[in-house]
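Contents: one structure, followed by commentary.
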Amino acid sequence: MRVENHSPSLSKLNPPEAGSGDPTAIGRRLSGIRRAPLPHVSAGSDGEAAAAGKIGAFLRKAVAAQSYGLMFANGKLFEATGDALEKRGQYGFSALQRLDGLSRRNLAAVEARLGALDSAERGLKERIMTGAWHFRHQSNAALDDGKTAAIASNHLLARESRSSGGNTFAGDKALLSNHDFVFFGVEFSGRGKQDKPLNHKHSTMDFGANAYVVPDTLPACRHGYLTLTDHFFNRVPGGREAEHQDFVGSFPQMGAETGRWIHEGKYRQNAPIFNYRDMKAAVALHLIEFLRDSKDAAFKAYVFDQAMQSGQALDRVLNSVFQAEFHIPRLMATTDYAKHPLRPMLLKEAVDSVNLPALSGLVSSKGDAVTAMWHAIDKGKDAVAAHLLGNWRFEAGDFASAPPGFYHELNYALSEHGASVYILDQFLSRGWAAVNAPFEHVNSGETMLDNAVKYGNREMAAALIKHGADRNLLSEWNGGKLDALLA
């Protein structure tokens, strides 16, 4: 994925209709906005700095409205709970008002359940609300250039046709439609961004070898929202599922209690969401609610003693009782970040994420390059294949058999569902694959043209015919379908 490194720009800005009187009208007409850190303004130009700050704040708010509009108007959950917005092409600031209303309602719900807090609980709430948080995005992709980190949402990447894959699935999009946000785990310790994160997993998942850490004071965070769990699968992993087994093992009763769904209302998947203003109070009050319900006296004593004094202890508590997830609208672009390698990256991960700098460091022999090419074939990664073709000399014999871990022969892999036509064309052009060679294992006797027809891949079928594929070799199931596919 390439890194965007430019100042905010508008590819299209339609002015509000004359006499509309709607201050949010311009926000609804914004489209094609890209954001990056504003250019540096010298200390002597205070007026310019103030103006630039106001423009940047407005653009962030306008973009955030589109992200929330997409979520609230299209997520089936919000329709079920009566919180949906009307679908439209562009969204005004009412989308942000919807977030604020939900946040207030969810905060009021836990406040009502708790009633008055005692002095120890008030102290704990104050401790959490005054603490400095950091947000952690884990990935295998190359998301920075050493000076600027630019992390885009799934929606933005797809719109610009530069996605290298991700962790947003059809179920997330259908239920929540929150794929125009960048997702982060939360570090509660108060340590600086330059300190290595204390947590390397989120809801039991390892999302990448590198962590990009930003402070909660970042302007891009101000229109974000927080959930106490993974927003889609809003269950806290408990006991043996928890990341920090040494900590959870010290409080077995607490470990048994943490594995739970956190939701408001009758729908189990209705994870409460909180805006930036309310998020710290929400975490504090939900922790107090958990403590009141807990039967683990030792854990409660630890919270009101050790966690009040130690940032690391507080982080262990909050990342065991919750798995908080923070969401920044559309794009997080900043120079105020730190990158932390958490573990060595695997070759497969570098290919899957199209991280060419990391791939170059991992491929030190022709054998490595061949394995990387098989991964590129398997995942349809054109950029990786082009990189390898430009840096290594291959022969047909290099691909005669698949490396360990790959289960399809070359011809089948090159024409499998989702395979890259570019990579197929490169292999056929170089004579590394025989266009009419029958499969020997899966669907024995069929050819690559059968796969192209079976999967309805017109572009692949045309490429195969260009390279001499014999339609007479098509199986009886596919023989009559080729002309219709090519029509």
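These residue numbers are counts, starting from 1, taken along the chain as shown.
Glycine too: its Cβ is placed from the backbone N, Cα and C atoms.
Per Swiss-Prot, the features are:
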ACT_SITE  Glu325  active site
BINDING   His137, Phe183, Phe184, His202, Phe207, Glu325  nicotinamide binding site
BINDING   His137, Gln138, Ser139, Leu143, Ala150, Ala152, Asn154, Leu157, Asn167, Phe183, His202, Asp230, Glu325  NAD(+) binding site
BINDING   Ser139, Leu143, Ala152, Asn154, Leu157, Gly166, Asn167, Thr168, Phe183, Phe207, Asp230  ADP-D-ribose binding site
MUTAGEN   Leu59 to Ala  Abolished interaction with host calmodulin
MUTAGEN   Val442 to Asp  Abolished interaction with host CASP7
MUTAGEN   Lys454 to Ala  Abolished interaction with host CASP7; when associated with A-443. Strongly reduced interaction with host CASP3
MUTAGEN   Tyr455 to Ala  Abolished interaction with host CASP7; when associated with A-417. Strongly reduced interaction with host CASP3
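Mapped onto this structure are the features recorded in Swiss-Prot.
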residue	record	DSSP (3 states)
His137	nicotinamide binding site	strand
Asn154	NAD(+) binding site	helix
Phe183	nicotinamide binding site	strand
His202	nicotinamide binding site	strand
Asp230	ADP-D-ribose binding site	coil
Glu325	active site	strand
Val442	mutagenesis position	coil
Lys454	mutagenesis position	helix
Within 8 Å of the Cβ centroid of His137, Phe183, Phe184, His202, Phe207, Glu325, the other same-chain residues by Cβ around the recorded nicotinamide site are Phe135, Arg136, Gln138, Gly185, Phe326
Three-state secondary structure, Phe207 (nicotinamide binding site) (per DSSP): coil
Near Phe207 (nicotinamide binding site), which of the recorded positions Ser139, Ala152, Asp230, Glu325, Val442, Tyr455 can be found within 10 Å, Cα to Cα? Ser139
Any idea of the Cα spread of the nicotinamide site, His137, Phe183, Phe184, His202, Phe207, Glu325, as a max distance in Å? 13
Whole-number Å value for how far Phe183 (nicotinamide binding site) lies from Ala152 (ADP-D-ribose binding site) (Cα to Cα): 10
Within 10 Å of Phe184 (nicotinamide binding site) (Cα basis), scanning recorded positions Asn154, Glu325, Val442, I find Glu325
Measuring Cα to Cα, how many Å separate Leu59 (mutagenesis position) from Ala150 (NAD(+) binding site)? 17
At the Cα level, what's the spacing in Å between His202 (nicotinamide binding site) and Asp230 (ADP-D-ribose binding site), rounded? 8
Same-chain residues six or more away whose CB lies under 8 A from the CB of Lys454 (mutagenesis position)? Trp477, Asn478
